Amino acid sequence: MADKKIRIGINGFGRIGRLVARVVLQRDDVELVAVNDPFITTEYMTYMFKYDSVHGQWKHHELKVKDDKTLLFGEKPVTVFGIRNPEDIPWGEAGADFVVESTGVFTDKDKAAAHLKGGAKKVVISAPSKDAPMFVVGVNEHEYKSDLDIVSNASCTTNCLAPLAKVINDRFGIVEGLMTTVHSITATQKTVDGPSMKDWRGGRAASFNIIPSSTGAAKAVGKVLPSLNGKLTGMSFRVPTVDVSVVDLTVRLEKAATYDEIKKAIKEESEGKMKGILGYTEDDVVSTDFVGDNRSSIFDAKAGIALSDKFVKLVSWYDNEWGYSSRVVDLIVHMSKA
């Protein structure tokens, strides 16, 4: 007998919300039962889901609006809410056990806990959180305990960096390191120069500029891999591409290793324990080659360099939208088995 599907609700139908929905609808072990977004109508929700400038048109089910409160994916009904206050969303009635909190607004434990009042059993925040435990699938998800009701799936960049850093640290030891992510545009940026009081550079036109920015992704690796706490930090350059980003991790190693030995170690892990999370390529790839890649981190063997046998620069690609959304669902599946 087939196991009961894991029932998922999504709060916030932005880039990650919509792509998590796409991932869920293409899998057999999970089921989308409800979506909440107070800022869009059901009809507009259908349009936003169906057409995607990066990932293309949805071709798996016919999509219809049954009524204001119901979408049909093929024959499958999905309940739609338009409720502003998370505690008022009746997840329980809709049958949602897990809620993906992808508004970007309710990222701390207290705010995300509001979903539990409406009947959700667990909440996964699709962003870093200052106080919810963070999990990176392939790195520390085994530390999840079933009494944790609110967790964070960390950031897309932490999901790219952590598997790579784990392999390097396990095999060779990391003394210290700096990360740079060359990162595609995201929704918080501006199409033309505009006001951005908290981040002045971030208010400059996204499609015209390389914009230096801060990121907590490298420090967050220290939360999911405590042995690296205080050893990594990093920054970001926002560049005018719409999806796919790349991490440059420059580290000092404890144990001397040739670049070939490092490549071999990463390749082994990518075919072993980390298969499906960490990838490995020796092809002459560029960013668009990774659109739709569901792995968290794809090591580019040809792009990295070594200065000496203890000082190396490693390069790893990630589809910051699709890879990350895939991990959100993987984390939920893992939690449901705990």
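We number each residue from 1, going along the chain as drawn.
Each residue, glycine too, has its Cβ placed from N, Cα and C.
Quick look at what Swiss-Prot annotates:
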type	residues	note
BINDING	R15, I16, D37, R84, N320	NAD(+) binding site
BINDING	S155, C156, T157, T186, T215, G216, R238	D-glyceraldehyde 3-phosphate binding site
ACT_SITE	C156	active site, nucleophile
MUTAGEN	K219 to A	In GAPCmut'; impaired DPB3-1/NF-YC10 binding, but normal heat-induced nuclear translocation and impaired ability to enhance heat tolerance; when associated with A-121, A-223 and A-255
MUTAGEN	K223 to A	In GAPCmut'; impaired DPB3-1/NF-YC10 binding, but normal heat-induced nuclear translocation and impaired ability to enhance heat tolerance; when associated with A-121, A-219 and A-255
MUTAGEN	K231 to A	In GAPCmut; compromised heat-induced nuclear accumulation leading to impaired ability to enhance heat tolerance; when associated with A-121
MUTAGEN	K255 to A	In GAPCmut'; impaired DPB3-1/NF-YC10 binding, but normal heat-induced nuclear translocation and impaired ability to enhance heat tolerance; when associated with A-121, A-219 and A-223
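The D-glyceraldehyde 3-phosphate site is set by S155, C156, T157, T186, T215, G216, R238; from the centre of their CB atoms, other residues of the chain with a CB within 8 Å are T181, H183, A217, S236, S245, N320. Here is what falls inside 10 Å of the CA of T157 (D-glyceraldehyde 3-phosphate binding site) among the recorded positions K219, K255, N320: N320. T157 (D-glyceraldehyde 3-phosphate binding site) counts 26 other C-beta atoms within 10 Å of its own C-beta, drawing on all protein chains shown.
Among the recorded positions T215, G216, K219, not one has its Cα within 10 Å of the Cα of R15 (NAD(+) binding site). Only K231, from the recorded positions S155, K231, R238, place their Cα within 10 Å of the Cα belonging to K219 (mutagenesis position). The separation of G216 (D-glyceraldehyde 3-phosphate binding site) from K223 (mutagenesis position), Cα to Cα, is 11 Å. Ranking the binding-site residues T186, T215 by the number of CB atoms within 10 A of their own CB puts T215 at the top. DSSP assigns T157 (D-glyceraldehyde 3-phosphate binding site) to a helix. Among R15, I16, D37, R84, N320, the residues given in the record as binding NAD(+), the maximal Cα to Cα distance rounds to 27 Å. Cα to Cα, T186 (D-glyceraldehyde 3-phosphate binding site) and N320 (NAD(+) binding site) are separated by 10 Å. Closest to N320 (NAD(+) binding site) by Cα-Cα distance, out of the recorded positions C156, T215, G216, K231, R238, is C156. Comparing K231 (mutagenesis position) with G216 (D-glyceraldehyde 3-phosphate binding site), their Cα atoms are 13 Å apart once rounded. The closest partner of G216 (D-glyceraldehyde 3-phosphate binding site) among the recorded positions, by CA position, is I16; the full candidate set was I16, D37, K255. The Cβ neighbour count for G216 (D-glyceraldehyde 3-phosphate binding site), using a 10 Å radius and every protein chain shown, is 17.
Look at R15 (NAD(+) binding site): DSSP puts it in a helix.
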